[in-house]
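K.L.:
Not my notes, these are from Swiss-Prot:
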type	residues	note
DOMAIN	42-102	domain 'HTH myb-type'
MUTAGEN	K70 to R	No effect on nuclear localization. No effect nuclear localization; when associated with R-74 and R-78
MUTAGEN	K70 to A	Partly directed to one or more nuclear spots. Partly located to extra-nuclear aggregates; when associated with A-74 or A-78. Complete loss of nuclear localization; when associated with A-74 and A-78
MUTAGEN	T72 to E	In isoform 1; partial localization to one or more nuclear spots. In isoform 3; increased localization to nuclear spots
MUTAGEN	T72 to A	In isoform 1 and isoform 3; no effect on nuclear localization
MUTAGEN	K74 to A	Partly directed to one or more nuclear spots. Partly located to extra-nuclear aggregates; when associated with A-70 or A-78. Complete loss of nuclear localization; when associated with A-74 and A-78
MUTAGEN	K74 to R	No effect on nuclear localization. No effect nuclear localization; when associated with R-70 and R-78
MUTAGEN	K78 to R	No effect on nuclear localization. No effect nuclear localization; when associated with R-70 and R-74
MUTAGEN	K78 to A	Partly located to extra-nuclear aggregates; when associated with A-70 or A-74. Complete loss of nuclear localization; when associated with A-70 and A-74
Amino acid sequence: MYYQNQHQGKNILSSSRMHITSERHPFLRGNSPGDSGLILSTDAKPRLKWTPDLHERFIEAVNQLGGADKATPKTIMKVMGIPGLTLYHLKSHLQKYRLSKNLNGQANNSFNKIGIMTMMEEKTPDADEIQSENLSIGPQPNKNSPIGEALQMQIEVQRRLHEQLEVQRHLQLRIEAQGKYLQSVLEKAQETLGRQNLGAAGIEAAKVQLSELVSKVSAEYPNSSFLEPKELQNLCSQQMQTNYPPDCSLESCLTSSEGTQKNSKMLENNRLGLRTYIGDSTSEQKEIMEEPLFQRMELTWTEGLRGNPYLSTMVSEAEQRISYSERSPGRLSIGVGLHGHKSQHQQGNNEDHKLETRNRKGMDSTTELDLNTHVENYCTTRTKQFDLNGFSWN
């Protein structure tokens, strides 16, 4: 029993050793001993183990064909004539051979260069140092020439960039200056528009004041006719288109109304006992241009021998005028004169005295509007005519 168990154990060990040896040697020789020593693996895709003898025969075939660059797997297989070799085996081995040869060639070249340099250093004595320096200095310009060209190109590029930056900065400054100029122009335009708006507002205020005065006077004297501001504006536009220079002021509108409504005014003047002065318009315009002072119209309301003959036409004093008119509604006179001339003020007072004497004689029932009372003294003094070109609201 013991002998049998020992024998079985030996068999198991021997079988295990055989299995290990078979695993350790995966490449097996061909079936026949005359296969030229090819060792193939037992895989599904068998691989060839290149032995030194097989590799030498491969190198001989490659050299016969003219080198690794000219040799091909088919020609190598024909030259070698070993059965069992395939194109797959030869192709992979040829690629490896070419790579190794190129690497060896590069390494040999480097080794050769190093060896030559060491030999040159060993052979150069002290007497030949000048020649060696000349030889070393000679090829330096060729080596440094690409570097110098690159530096010059870089310097040129930097110079051009600097010029472009200068041009851009100059353009930026010009753009900023142009923007400031446009801003100043816009500010000036806004200021002028604001002034024009203020002027229009003043004209509107003057129109409102005039309409209030007309309404109050027309309420007291319904027989007397006054022009509305709209009619005055229409007459002003007609006057600008026909005869007079372009003046959109309220005074020019009032003066233009006399020429356009002459016939209707004649009837009204005859009915109210109004006396008008018929003069030359050109002479009137010349006198207006020659006069440097500012003319103003003053409405005067007189009561007997008392009262101020010249009152301003502000809206705040309208009530005072109405109170005077209520006391003496039959004594209405309009005096036109220049401020600063005492003689003209005295003449206006004389006119008021004349009107009072006429009213005492029996003319109190009618309203007399005297527009020009100094016709007889035209040669000695300046004529006083109903001219509203110098009229303004203060």
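One-based numbering along the chain as shown.
Using the three backbone atoms N, Cα and C, a Cβ is placed for every residue, glycine included.
Heads up, this one's the original sequence, none of the swaps are in it.
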K.L.:
Please report the number of other Cβ atoms within 10 Å of the Cβ of K70 (mutagenesis position).
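P.N.:
The answer is 9 other Cβ atoms.
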K.L.:
DSSP on K78 (mutagenesis position), three-state: which is it?
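P.N.:
Going by the DSSP assignment, K78 (mutagenesis position) falls within a helical segment, counted as helix.
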K.L.:
Around the C-beta of K78 (mutagenesis position), how many further C-beta atoms are within 10 angstroms, looking at every protein chain?
P.N.:
11
K.L.:
Can you give the mean pLDDT for the domain 'HTH myb-type' (42-102), rounded to a whole number?
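P.N.:
Averaged over the domain 'HTH myb-type' (42-102), the predicted model reaches a pLDDT of 82.
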K.L.:
Which three-state DSSP class does K70 (mutagenesis position) fall into?
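P.N.:
DSSP call for K70 (mutagenesis position): coil, neither helix nor strand.
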K.L.:
Using Cβ-Cβ distances, find the residues under 8 Å from T72 (mutagenesis position) that belong to the same chain and are at least 6 apart in sequence, listing them in sequence order.
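P.N.:
T72 (mutagenesis position) has long-range Cβ partners L65, L94.
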